[in-house]
Amino acid sequence: MAVAVGRPSNEELRNLSLSGHVGFDSLPDQLVNKSTSQGFCFNILCVGETGIGKSTLMDTLFNTKFESDPATHNEPGVRLKARSYELQESNVRLKLTIVDTVGFGDQINKDDSYKPIVEYIDAQFEAYLQEELKIKRSLFNYHDTRIHACLYFIAPTGHSLKSLDLVTMKKLDSKVNIIPIIAKADTIAKNELHKFKSKIMSELVSNGVQIYQFPTDEETVAEINATMSVHLPFAVVGSTEEVKIGNKMAKARQYPWGVVQVENENHCDFVKLREMLIRVNMEDLREQTHTRHYELYRRCKLEEMGFKDTDPDSKPFSLQETYEAKRNEFLGELQKKEEEMRQMFVMRVKEKEAELKEAEKELHEKFDLLKRTHQEEKKKVEDKKKELEEEVNNFQKKKAAAQLLQSQAQQSGAQQTKKDKDKKNASFT
């Protein structure tokens, strides 16, 4: 049974003044020191067609050269490739993960191109949820792979968004912070670029696509975020090559007709993107991922598992009540399954017994048949043996008679010879 515990309301809180220094004013410093020692993680998902400049822009944003293998247009499907890096600036360590959508937009049938991306984002949420639900959690050492920002690279067509872009962003907007950017903006004339930006934003609004809104509720960033929001989507140019401009070297793209400077705000919005993504709103992107997108996923998953905050009468549920209800439901299902399995087992045993009896009957019939056959064969052999024995006896009798006749004939011949001899001898005398 749940026990109701009273909680103080805001009206019950009293403001008190301190008579001396206590020391909790150092909490912000403690938090900064702890965060600095732990380091930070930031995960970026780059969604865009092959060859649109995703890797180059990442190299330019973080002022380094990341390892990246050039992708081909022959991928059978979309696959996501994640790579993690350890970066350090001053005394701040950042574990950066860049996830690339290899093969996106290269297939003839693009209907399911968004699915691997959604599945990857959900898989990272699920991994974090499973870690969070463990009895012995280790979130301090856990490598958080949830996507904090999705840079959606829009092809610089100058006309409108492709249906693939609209469908993909619509599928992703409830799962990740989408920041749309126009890639290779130096391929569009400036007047066309302004029209293209307006067209993109109107299409996003008309199709109900929710992109990341830069926070304006904090005084420290409200003004800059409000100013930068009107420039969405950012038209960017990426380059790691440095070109000499005047007396300085600057990152730029050299063309026969001139030079496009990456960090010149009159040429592109790269600086605005870097300010918004890294220097101003990186922590807000991390916070929005946890408090909005992950919480939505977590709530849906727990509701699927049967956990909820209120009963059908909108009365609050305690965790213990939810656990007991779920446990009883599980035990009921378990007993039902056990009974079904028992009945199935009994039925299978009966079927097996019937099969064994039938097999035993067949074996007995075969045995009886073999036994009769054996007896018949035995009788035939015995009869044949008797016939042979009779033939042997008859043969022996005939043989004995023949031998007797032969001996008698020999004796009679011998006697006759003797008589003739005696008669001859008598005549000489």
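Numbers here mean position along the shown chain, with the first residue as 1.
Placement of Cβ uses the backbone N, Cα and C atoms for every residue, glycine included.
Here the original residues stay in place, and none of the substitutions has been built in.
If you check Swiss-Prot, you get these features:
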- 38-304: domain 'Septin-type G' (DOMAIN)
- Gly48 to Ala: High reduction in GTPase activity. No effect on GTP-binding. Loss of filament formation (MUTAGEN)
- 48-55, Gly103, 184-192, Gly238, Arg253: GTP binding site (BINDING)
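Positions of Swiss-Prot features highlighted on the structure.
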residue: Gly48; record: mutagenesis position; CB count, 10 Å: 21
residue: Gly51; record: GTP binding site; CB count, 10 Å: 15
residue: Lys54; record: GTP binding site; CB count, 10 Å: 25
residue: Lys184; record: GTP binding site; CB count, 10 Å: 21
residue: Thr187; record: GTP binding site; CB count, 10 Å: 15
residue: Lys190; record: GTP binding site; CB count, 10 Å: 10
residue: Gly238; record: GTP binding site; CB count, 10 Å: 21
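DSSP gives Gly238 (GTP binding site) a coil state; it is part of no helix or strand. It is 7 Å from the Cα atom of Lys54 (GTP binding site) to that of Gly48 (mutagenesis position). Between the CA atoms of Lys190 (GTP binding site) and Gly48 (mutagenesis position) there is a gap of 22 Å, rounded to the nearest whole number. Geometry remark: Gly238 (GTP binding site) versus Gly48 (mutagenesis position), CA distance 14 Å. Spacing of Gly48 (mutagenesis position) relative to Lys184 (GTP binding site) is 12 Å (Cα to Cα, whole number).
Gly51 (GTP binding site) carries neither a helix nor a strand DSSP state and counts as coil.
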